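These notes concern the structure reproduced below.
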Amino acid sequence: MKQLEKLIIEAKILTEPEAEVERVMQVCNACRYCEGFCAVFPAMTQRLEFGKADINYLANLCHNCGACLHACQYAPPHEFAINVPKAMAEVRLETYQHYAQPAAFGALYRQAGVTVTLALVFSLILFLLLAMGLKGSLLHPPLAGDFYQIFPHNLLAWMFGSVFMLAIGLLMAGVIRFWREISPVGPRPAEIAEASHNALTLKYLDGGHGKGCNEADDAFTLMRRRFHHFTFYGFMLCFAATVVATGYHYFAGWEAPYPFFSVPVMLGTLGGIGLIVGPAGLLWLNLKRSSLHGDARQKPMDRGFILLLLLTSLTGIGLLAGRDTSWMGILLAIHLGVVMALFLTIPYGKFAHGFYRCASLLKWAIEKRRGKQAGVAGD
């Protein structure tokens with residue numbers, strides 16, 4: 001009787017998307033045909049019931065690869081209408097919104113397209129006006145690529161450093177809350193290593209058989225995994241370029257501009273190329289993906305994030321090409337505006353998915369090694 005009462009109480013507190021994931025997982029747990037596709041299904045088999053914490057954990061463990069959708073005998077148009085990618089995607093959006101900091105800003109996830117647009121317009125206007133205010137004009141004689149003659153170094157360091165740290169801090173505050181609810185135990189070094197390997201290699205975008213995901217149909221492709229790698233490692237190379245340039249400036253006394261074949265410029269150039277190839281490929285795949293695959297309402301968030309990354313790299317490469325011309329001020333203001341828009345939307349856009357997924361991968365590494373000892377905080 002107590003067990004029945006517990007199930008009734010949990011059913012009342014589940015949202016509609018969470019209740020759908022619970023229904024889908026109950027069917028999948030009875031079938032288990034997809035058990036070898038990814039981490040979601042082995043994690044599912046360790047449960048007979050699916051509470052709120054379990055559902056949010058499994059939803060963020062899902063990589064939206066689509067293999068289970070095309071393999072499922074109960075997928076639409078079957079009357080069971082089992083669509084794991086769609087159900088999981090809808091819960092992921094609720095996860096981001098629920099754990100957003102401050103809480104009121106969680107609503108921005110549901111208007112992600114508008115959020116990205118407003119952030120971009122605001123940032124572009126801000127830096128164009130700053131450039132005009134500091135130099136009196138957007139056009140100027142060539143400055144030999146010296147950005148700091150347009151915007152002082154300390155101003156840029158303060159603006160971008162504070163916004164980036166605040167954005168990451170707000171995002172991490174939500175991820176920590178999420179972690180505490182899905183995992184009552186902390187990780188061990190071996191579990192951290194396994195989760196890191198799975199995240200960095202995107203292991204679960206291989207479809208479980210190494211041939212890749214499904215996109216427009218039931219054909220397998222590794223393109224999504226590869227474009228994700230171009231995007232992630234391109235971003236990390238750009239970040240490394242910033243770190244090296246910061247070290248040059250503060251510790252070695254070497255001030256920008258740096259030659260083309262210097263370490264910061266080469267890292268930034270290679271990263272920029274990765275951030276063109278990767279996002280362009282992901283956008284192409286997003287446009288051709290099956291309508292049954294994922295949550296169509298989230299396409300503005302997905303595409304807005306991809307376009308911001310693409311604009312960041314394109315404007316950065318354009319700035320490098322035009323840094324010795326009288327157009328450098330305009331190019332610099334546009335590039336900085338795009339980067340600022342990206343930073344502003346970090347805690348309220350698609351950027352968050354990587355953090356929540358890594359937390360879920362870590363939970364799975366713990367669970368796989370320790371079984372029921374890993375538990376769920378809500379149990």
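Positions of Cβ are set from backbone N, Cα and C atoms, glycine also.
Listed in Swiss-Prot:
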- Cys28, Cys31, Cys34, Cys72: [4Fe-4S] cluster 1 binding site (BINDING)
- Cys38, Cys62, Cys65, Cys68: [4Fe-4S] cluster 2 binding site (BINDING)
- Leu134 to Met: In transposon Tn3411 (VARIANT)
- Pro184 to His: In transposon Tn3411 (VARIANT)
- Ser291 to Pro: In transposon Tn3411 (VARIANT)
Which are the residues of the chain, Cys28, Cys31, Cys34, Cys72 excluded, whose CB is within 8 A of where the CB atoms of the [4Fe-4S] cluster 1 site average out, their centroid?
Val27, Arg32, Tyr33, Phe41, Cys68, Ala71, Tyr74, Ile82, Val84
C-alpha of Ser291 (variant position) to C-alpha of Cys31 ([4Fe-4S] cluster 1 binding site): distance in Å?
24
What Cα-Cα separation, expressed in whole Å, is found between Cys62 ([4Fe-4S] cluster 2 binding site) and Cys34 ([4Fe-4S] cluster 1 binding site)?
13
Given a separation of at least six residues and a C-beta threshold under 8 Å, show me what packs close to Cys31 ([4Fe-4S] cluster 1 binding site) in the same chain.
Tyr74
Quick check for the class: what is the C-alpha distance, in angstrom and rounded, between Cys38 ([4Fe-4S] cluster 2 binding site) and Pro184 (variant position)?
23
Sorted by sequence, non-Cys38, Cys62, Cys65, Cys68 residues with Cβ within 8 Å of centre, [4Fe-4S] cluster 2
Cys34, Phe37, Val40, Phe41, His63, Asn64, Gly66, Ala67, Val84, Pro85, Met88, Tyr204
Long-range same-chain neighbours of Leu134 (variant position), Cβ under 8 Å, sequence gap at least 6?
Ile150, Phe151, Pro152
C-alpha spacing of Cys34 ([4Fe-4S] cluster 1 binding site) relative to Cys65 ([4Fe-4S] cluster 2 binding site), in angstrom
12
Same chain only, sequence gap of 6 or more: which residues have a CB within under 8 Å of the CB of Cys72 ([4Fe-4S] cluster 1 binding site)?
Tyr33, Cys34, Ile82, Val84
Neighbour count check, CB within 10 A, over binding-site residues Cys28, Cys38, Cys62, Cys65, Cys68; minimum at Cys28
Cys28 ([4Fe-4S] cluster 1 binding site) to Cys68 ([4Fe-4S] cluster 2 binding site): how many Å between their Cα atoms?
10
Let me know the most crowded of the recorded positions, choosing from Cys34, Pro184 and counting other Cβ atoms within 10 Å.
Cys34
DSSP secondary structure for Pro184 (variant position), reduced to helix/strand/coil, please.
coil
